[in-house]
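This report concerns only the one structure given below.
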Amino acid sequence: MSGEKKEYPKEHIDLYQQIKWNGWGDTRKFLHQLKPSGTIAMTTPEVSSVPLPSLRGFIKKELTLPGEEDKPFVLDETPALQIENIHVDPPKQYPEFVRELKAFFLPDQLKDDKLARITHTFGKSLRDLIRVRIGQVKNAPDLIVLPHSHEEVERLVQLAHKYNVVIIPMGGGSNIVGAIEPVSNERFTVSIDMRRMNKVLWVDRREMTACIQVGIMGPELEKQLHKQGVSLGHDPDSFEFSTLGGWLATCSSGHQSDKYGDIEDMAVSFRTVTPTGTLELRNGARSGAGINYKHIILGSEGTLGIITEAVMKVHAVPQAVEYYGFLFPTFAHAVSALQQIRSSEVIPTMIRVYDPEETQLSFAWKPSKGAVSEFTSAMVKKYLHYIRSFDFKNVCLSIIGFEGPKKVVDFHRTSVFDILSKNAAFGLGSAPGKTWAEKRYDLPYIRDFLLDHNMWVDVAETTVSYANLQTLWKDAKQTFVKHFKDQGIPAWICAHISHTYTNGVCLYFIFASKQNENKDMAQYIEAKKLMTDIIFKYGGSLSHHHGVGYEHVPWMTRYATRGWINVYRSLKETIDPKDICNPRKLIPTIKEENNKEPFLFDVVNVKYPKL
């Protein structure tokens, strides 16, 4: 690399140390019980122990079997192991490879301590967290390298290719399908932590594009762009703890996708370092010169190489940003309104629709509002029940967002509100929208609390047509609850629509249950297979935005067809002949495809390895 090499600023080192190694998100943010009441509260960096007075009762109601409602509800303690009590095999040694690395990288860019290796072994799926919480850490990477530049990544990949070293890119570590987990300890494995590559390199206000290092985390990306008056406008649920590179590598989708598009719509070009050379694309509005090469890398999950820099479309920081809440009498009313809005060509920035069960969760998630607000809420409920004939067991909350120039927002708001009114929606004003905007990244923290108390929660998401949307929604919920309750295990499931298109939506399921007595993986595997098979039954996609990793590989041939799998396999063999780039992810091996070896996530021969 040309130029003088400088020490990296200490305040930016090791972001993985600021994120929970055995849970979700900020180490300073968590749910806990207040004593002696048992009320569940939330602590954040800004405020301590905010009571959520309805949440405990909600959990009891939904995770109690019929006939057991009068039994005492005890939140059993099932704490995670402390890191000092977790065994991790020592890293393998590869002196020749490491010697050449040390000639090019600073000592501070190479890590092999226990915390670094554990945090670069797993993502944040339920299966990941269960394993790390009980100390089942296998195949931890032997070394973590933290590059500063494209040139350093090039050098690292060249050395990995030379010495046949496995390389796995790591962004924020929020993936939930096994995309960043090393799957074997046969070869020396390096996790490439991209988070020091966190700069907006330039912004072109005329073309409205920006060149960005892809290790930048969501909040820092928007902070740097805002200084130059622009925004990317991409904020997935993982926004606080994910990177631009992760978004590109998994075909991410953000809350504002209805207006700005998904990540592939924002990407103009990028640089990708592969074992056989660096791939670069020309910038431009579009090209008709052959296949769309950027789509070879988009969604490739590090299996072809390492994305280092990307030119992205940006837009001016919006003049007006508004969010509003509405209640629909039923899910069917909400879907009808949503489809009419998409057909009207007057599209909000964001439309989210919560089904009745998730609507009740959102109500239970709220802190106490005070006597006046509670009285007002009670009066609204009476009005909706007696005058509008709303059944509160069926009501659905919706959050609608608008961004842009004030006049444009005014026009879109008026048009959209008219459609909502014609579909029996009741306006709640801007307060629910403001609350959603402030708390939109908080819900994942409930999973850590449930795991600490002998319960679990997981998710499944898909793209489904409007024709099949409601039948999939009903069948999945009924089948899931029945499957577990028939075994004497309480279960709960909800869903929301998070992204909309003219020909379908993203339907996102959240489901929970109590852990079984064996504390094994049976329930997780059953739930994963059950939900994925139901999604396929109704023509849904294998994933809308979570990706494939290795957990979805068992379904990939069924989803993508063997022909496309072979095309991708041939491409990988050409670009990555030694299979050093994130092996056994995204597509099945030939042996897996022909039933000569089990899948890494073996849902086909459903076996339940006891943990």
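Numbers here mean position along the shown chain, with the first residue as 1.
Using the three backbone atoms N, Cα and C, a Cβ is placed for every residue, glycine included.
According to Swiss-Prot, the features are:
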type: ACT_SITE; residues: Tyr508; note: active site, proton donor/acceptor
type: BINDING; residues: 169-175, 237-243, 250-255, 301-307; note: FAD binding site
type: BINDING; residues: Arg447; note: substrate binding site
type: DOMAIN; residues: 137-317; note: domain 'FAD-binding PCMH-type'
type: MUTAGEN; residues: Arg352 to His; note: 30-fold reduction in activity
type: MUTAGEN; residues: Arg447 to Leu; note: Loss of activity. The FAD binds poorly to the mutant enzyme
type: MUTAGEN; residues: Tyr508 to Phe; note: Loss of activity
type: MUTAGEN; residues: His544 to Ile; note: Loss of activity
type: MUTAGEN; residues: His545 to Ile; note: Loss of activity
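Mapped onto this structure are the features recorded in Swiss-Prot.
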residue	record	Cβ neighbours (10 Å)
Pro169	FAD binding site	28
Gly173	FAD binding site	25
Ser238	FAD binding site	28
Ser242	FAD binding site	22
Ser252	FAD binding site	28
Glu301	FAD binding site	24
Arg352	mutagenesis position	23
Arg447	mutagenesis position	22
Tyr508	mutagenesis position	22
His544	mutagenesis position	22
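His544 (mutagenesis position) and Pro169 (FAD binding site) have their C-alpha atoms 21 Å apart, to the nearest angstrom. Candidate mutagenesis positions: Arg352, Arg447, Tyr508, His545. Nearest to Ser238 (FAD binding site) by Cα distance: His545.
Model confidence over the domain 'FAD-binding PCMH-type' (137-317) stands at 96, taken as the mean pLDDT rounded to a whole number. Rounded to a whole number, the distance between the Cα atoms of His545 (mutagenesis position) and Gly305 (FAD binding site) is 20 Å. A C-beta separation below 8 Å, combined with a sequence spacing of at least six in one chain, links His545 (mutagenesis position) to Pro236, Thr250, Cys251, Ser252, Ser253, Asp262, Glu461, His499, Cys506.
Comparing C-alpha positions, Tyr508 (mutagenesis position) sits nearest to Ser242 among the binding-site residues Pro169, Ser242, Glu301. Here the candidates are the binding-site residues Pro169, Gly173, Ser242, Glu301, and by Cα distance the one nearest Arg352 (mutagenesis position) turns out to be Ser242.
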